[in-house]
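Notes for the one structure printed next.
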Amino acid sequence: MAAATTTTTTSSSISFSTKPSPSSSKSPLPISRFSLPFSLNPNKSSSSSRRRGIKSSSPSSISAVLNTTTNVTTTPSPTKPTKPETFISRFAPDQPRKGADILVEALERQGVETVFAYPGGASMEIHQALTRSSSIRNVLPRHEQGGVFAAEGYARSSGKPGICIATSGPGATNLVSGLADALLDSVPLVAITGQVPRRMIGTDAFQETPIVEVTRSITKHNYLVMDVEDIPRIIEEAFFLATSGRPGPVLVDVPKDIQQQLAIPNWEQAMRLPGYMSRMPKPPEDSHLEQIVRLISESKKPVLYVGGGCLNSSDELGRFVELTGIPVASTLMGLGSYPCDDELSLHMLGMHGTVYANYAVEHSDLLLAFGVRFDDRVTGKLEAFASRAKIVHIDIDSAEIGKNKTPHVSVCGDVKLALQGMNKVLENRAEELKLDFGVWRNELNVQKQKFPLSFKTFGEAIPPQYAIKVLDELTDGKAIISTGVGQHQMWAAQFYNYKKPRQWLSSGGLGAMGFGLPAAIGASVANPDAIVVDIDGDGSFIMNVQELATIRVENLPVKVLLLNNQHLGMVMQWEDRFYKANRAHTFLGDPAQEDEIFPNMLLFAAACGIPAARVTKKADLREAIQTMLDTPGPYLLDVICPHQEHVLPMIPSGGTFNDVITEGDGRIKY
């Protein structure tokens, strides 16, 4: 075995929230999980006072539908600004048209430009209507899961809602992983599914699945449309729910006979969301924000713990850090909300976070948790997490406050508004406060020097960490990166220095393999001028490899950096550490020819007309990556990596900072 050399990379209770009171049982609650504030959609015209009963699925049966005209006089509808340009319909105002055409026009009125839709018997009418739209592009995935993940990539990279469409039965159920992923990672998504005709619902008709019931617990809300006249209101509500407050997925199930029925739409229907609107958190009170500033002034070792809830507040967060000098540790979902290469960045914390980020939390006396949910992959053993610190938790979702970790001070509200308010207080009191955490930062700098992110090189083998480091250098940290799930995902989080929000697209809460390639499709569609790279593992990549065909047909310049170690790397790492290296079905190659690369990923690319190359030696890697980046259009680079590599640092599940592992790999026994 070749001698190993080490390479190093250094990166620079008082609760003010109250639980919402239960809503009146007389009003339908079109939301089952969250009580949230909203942000207005500037693309929507104002509504009149006309109200229709909501058609929502019953908890007991998909065929039982609530059809009640609800009195909402006590809860005013939100006032929406008028669109700068009047929408011009291709239909005359009094011209009857199919429900499918009404649905497509409703999407157009929401400003939708792209959908990811795969046709089937129960959704054919929608696809026919899409062909009559001059403004909506359909990107045809090769699998419905690819479609929903692509819609997520579109939404995550742009901040706009992603739209996917599937047929009934298996088409709809193929969306399930994407809906669950969007819910856990707070991604705005509107999924539209075809359904069997109303008269067949509940009869076990061909390709009938009660998708509203199936997805009830993995969507922010869902609808079964039982009246064609409700389509304009339901679509407006779906987009509002998906994008307001804590974003999430909304599913709209449309029976085929509704799609075929002729009607004259009323575009002036008001949204009917009394329960949702009544549970909005109010803007943060100045007194609460001033108390947080006081806690900061009294602390000696504060640290910021920021998550996905800060992605829309990166400017305000940057100003807050500038005013306070507090170091920033990010969750996996929060990467990019603060530049990873800044001297005050501690990079990522948690199970595979940096030693110095976890050290900062362990030794802090004040933890400022903004837009986070205290996930188990971050906290480890809850009782030991930030045990010396006062905790301030700001989040838009009241359900997250105190769910896993009880804060000393909590504010349920928009992180952006809270940061703006605190920045104002800090600016006005700068001379009085004279914040100086230099001693604390020096202490953390010692930890950075002592425990930098590092990896070892063995002969000519290519360390996967090195491949990502080279990609970061050649793209100047400006590419949009998507990943699958596994070791490569963690290395991509560690060794690529994200400078801006929405550069990092990864399945965090659900951990869905197969996410990376279709997510890159969505990102490329939303950002046609950006460099989009799917950093993937061979296990994740092959789960949605069929989407190479979509990339080719749509002429998307998606690059794939495939870190191929022929194994399910993360599971194998746990086998090494906790199961005496007993291999339990984690080898993905051909057991009869273990020395051969199997399957040959280059042939998948060739079958879809995509240029591809393989690199096996470290000395050839930089040139190979540069060629990938310089080649117009899509490209696949198969990087053969040793399977013995481990993602380090590592805090075992349920462990504490004292359990952190910083050495070792699959080449030694445990």
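Note: Cβ is positioned from N, Cα and C throughout, glycine not excepted.
Because the structure is a prediction, the values reported are computed rather than measured.
The FAD binding site feature in Swiss-Prot is assigned to S186, R246, G308, 331-332, 349-352, 371-375, 395-396, 414-415, 508-509.
The feature (R)-imazaquin binding site is assigned by Swiss-Prot to K220, R246. K220 ((R)-imazaquin binding site) is surrounded by 28 other CB atoms, counting those within 10 A of its CB over all protein chains shown.
Under the DSSP three-state reduction, S653 (mutagenesis position) is assigned to coil, being neither helix nor strand. For S653 (mutagenesis position), the count of additional Cβ atoms within 10 Å of its Cβ stands at 13 [all protein chains shown]. What Swiss-Prot records for K256, D376, R377, W574, S653 is chlorimuron-ethyl binding site, and it gives experimental evidence as the kind of evidence.
Within the same chain, residues at least 6 positions away in sequence whose Cβ sits under 8 Å from that of D538 (Mg(2+) binding site) are L562, L563, N564, N565, Q566, L588, M601. The Mg(2+) binding site annotation in Swiss-Prot covers D538, N565, H567 and is backed by experimental evidence.
A122 (mutagenesis position) counts 27 other C-beta atoms within 10 Å of its own C-beta, drawing on all protein chains shown. Mutagenesis annotation in Swiss-Prot: A122 to V, described as Reduced catalytic activity. Resistant to imidazolinone herbicides but not to sulfonylurea herbicides; the structure shown retains the original residue.
Its own atom aside, the Cβ of M124 (mutagenesis position) has 16 Cβ atoms within 10 angstroms in the protein chains shown. For the mutagenesis of M124 to E, Swiss-Prot gives this note: Reduced catalytic activity. Resistant to imidazolinone herbicides and reduced sensitivity to sulfonylurea herbicides. The structure shown keeps the original residue.
Among the mutagenesis entries in Swiss-Prot is M124 to I, noted as: No effect on catalytic activity. Increased resistance to imidazolinone herbicides. DSSP gives M124 (mutagenesis position) a helix state.
According to Swiss-Prot, the mutagenesis experiment R199 to A or E carries the following note: No effect on catalytic activity. Resistant to imidazolinone herbicides but not to sulfonylurea herbicides. A 10 Å cutoff on Cβ-Cβ distances gives R199 (mutagenesis position) a total of 11 other Cβ atoms nearby, all chains included.
In this structure, W574 (mutagenesis position) is part of a helix by DSSP. Experimental mutagenesis at this site is recorded by Swiss-Prot as W574 to S, annotated: Slightly decreased catalytic activity. Resistant to imidazolinone and sulfonylurea herbicides.
In Swiss-Prot, the entry for mutagenesis S653 to F states: No effect on catalytic activity. Resistant to imidazolinone herbicides and also slightly sulfonylurea-resistant. The structure shown retains the original residue.
Record note (Swiss-Prot) on the mutagenesis of S653 to A: No effect on catalytic activity or sensitivity to herbicides.
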Given the recorded positions R199, T331, G371, G508, H567, find the one whose Cα is closest in space to the Cα of R246 ((R)-imazaquin binding site).
G371
One of the recorded positions A122, R199, H567 has its Cα closest to the Cα of F374 (FAD binding site), namely H567
Which of these recorded positions is closest to S653 (mutagenesis position) if you go by CA atoms: R199, D376, I396?
D376
Look up R199 (mutagenesis position) in the DSSP assignment and report helix, strand or coil.
helix
Helix, strand or coil for K220 ((R)-imazaquin binding site)? Use DSSP.
coil
G350 (FAD binding site) to K220 ((R)-imazaquin binding site): how many Å between their Cα atoms?
27
By CA distance, which of the recorded positions (A122, K220, H567) lies nearest to G508 (FAD binding site)?
K220
Rank the binding-site residues R246, R377, H567 by the number of other Cβ atoms within 10 Å of each Cβ, and give the residue at the low end.
R377
Near R377 (chlorimuron-ethyl binding site) (Cα-Cα within 10 Å), the recorded positions in question, chosen from K220, T331, W574, are T331
